[in-house]
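In what follows, a single structure is set out as structure tokens and then discussed.
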Amino acid sequence: MKNVGFIGWRGMVGSVLMDRMSQENDFENLNPVFFTTSQAGQKAPVFGGKDAGDLKSAFDIEELKKLDIIVTCQGGDYTNEVYPKLKATGWDGYWVDAASALRMKDDAIIVLDPVNQHVISEGLKKGIKTFVGGNCTVSLMLMAIGGLFEKDLVEWISVATYQAASGAGAKNMRELLSQMGLLEQAVSSELKDPASSILDIERKVTAKMRADNFPTDNFGAALGGSLIPWIDKLLPETGQTKEEWKGYAETNKILGLSDNPIPVDGLCVRIGALRCHSQAFTIKLKKDLPLEEIEQIIASHNEWVKVIPNDKEITLRELTPAKVTGTLSVPVGRLRKLAMGPEYLAAFTVGDQLLWGAAEPVRRILKQLVA
């Protein structure tokens, strides 16, 4: 049974990973060792009924060297500090990472097994030892419309994202909720009075959002009652943000198409959802296909994608973050041909940023490695 070290298991993604591994009884097939950046020597948690002893220091290279597999959700700074030191010792175990630091390295594979199991299997045969979870929007896009890529039907795709606060971290989620609460408090008495002017209410809310003391330390701007059309840093040579660049770079790496890439681009926008990312796609298909056939191709790709009929009532019920949060379901709806021509397709999808967007691909590659 393989010795598997877990780092960053207390954080948001790590906690979701622990929950999913417990639900699927994954701890039965491995010996867990838990690491910490600040509390070495304290009692380790118990998952799957296994006593893992005491917490070990996440910076102790000698302890890390003893492991067959390391799973880290600690973030890119930790990876950048520890990974090269560990590899320099000759350690030859598997490194599984939820952070972005190693994604584009030649000796790393971005994992999303319902989409790129062929790439993963080939990498394992070649002796690849580094496996990294992908960008959340990219993974959720490929889970949603992977069938179109699998059938080589996509000429190009333009994406507009509607990304949840969770993608920016736990502090950002708290800030969003604080903003929402303050906006309601600013007009709570007026909301109770049906005779109050909605324009007066709007003016008060807007003034509150613009106030110097409105909490924006994490997002840098109001998100509650607003949106932020910018995620990550600017890439000056293209005008893209790094999040937008990932759509192209990671999609093609996941699919094994880096030598013959499919153009993927668009705009990434932060909205006031808590943990589900939504995306609107404009897709140029390589050929005109009947909509019914397109729906069948999408729906049959994996067991989690679900085609939602282009009907208002069903869409409002099934195709929202409120519905999808906390589930592995990846619904795709608003499917229709666009006025630009019969080979142009519109689609809209929603997916949980912490599940298929982060923890689940990591859980599933770990399951393969311990098998």
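Glycine too: its Cβ is placed from the backbone N, Cα and C atoms.
Since we're looking at a predicted model, the values are computed, not measured.
Positions annotated as NADP(+) binding site by Swiss-Prot, on the basis of experimental evidence: R10, G11, M12, V13, T37, S38, Q74, S166, Q353. According to Swiss-Prot, the mutagenesis experiment R103 to L carries this note: 7-fold increase in affinity for ASA, 150-fold decrease in affinity for phosphate, and 1400-fold decrease in activity. The annotation that Swiss-Prot gives for the mutagenesis experiment R103 to K reads: 2-fold increase in affinity for ASA, 23-fold decrease in affinity for phosphate, and 275-fold decrease in activity. Taken from Swiss-Prot, the feature phosphate binding site applies to R103, K246. Per Swiss-Prot, the feature substrate binding site maps to Q163, E243, R270; the stated evidence is a curator's inference. According to Swiss-Prot, the mutagenesis experiment E243 to D carries the following note: No change in affinity for ASA and 82-fold decrease in activity. Recorded in Swiss-Prot as a mutagenesis result, K246 to R carries the remark: 2-fold increase in affinity for ASA, nearly no change in affinity for phosphate, and 30-fold decrease in activity. Swiss-Prot gives this note for the published mutagenesis R270 to K: 2-fold decrease in affinity for ASA and 825-fold decrease in activity. Summarising the annotation, Swiss-Prot assigns active site, proton acceptor to H277.
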Query = If we check Cα distances from H277 (active site, proton acceptor), which of the recorded positions T37, Q74, R103, E243, Q353 wins as closest?
reply = Q353
Ask   = Relative to the Cβ of T37 (NADP(+) binding site), which residues of the same chain, six or more apart in sequence, are found under 8 Å away?
value = I7, S57, A58, F59, Q74, Y78
Message = So, three-state DSSP: helix, strand or coil for R103 (mutagenesis position)?
response = coil
Ask   = Where does K246 (mutagenesis position) sit by DSSP, helix, strand or coil?
value = helix
Query = Who sits close to Q353 (NADP(+) binding site): which same-chain residues at least 6 apart have their Cβ under 8 Å from its Cβ?
reply = C136, L140, Q163, A164, S166, G167, R275, C276, H277
Query = In Å, rounded, how far does the Cα of R103 (mutagenesis position) sit from the Cα of K246 (mutagenesis position)?
reply = 10
Query = Taking the center of the Cβ atoms of Q163, E243, R270 at the recorded substrate site, which other residues in this chain have a Cβ no more than 8 Å from that point?
reply = T137, T161, G167, A168, I228, W230, I231, D232, C268, V269, H277
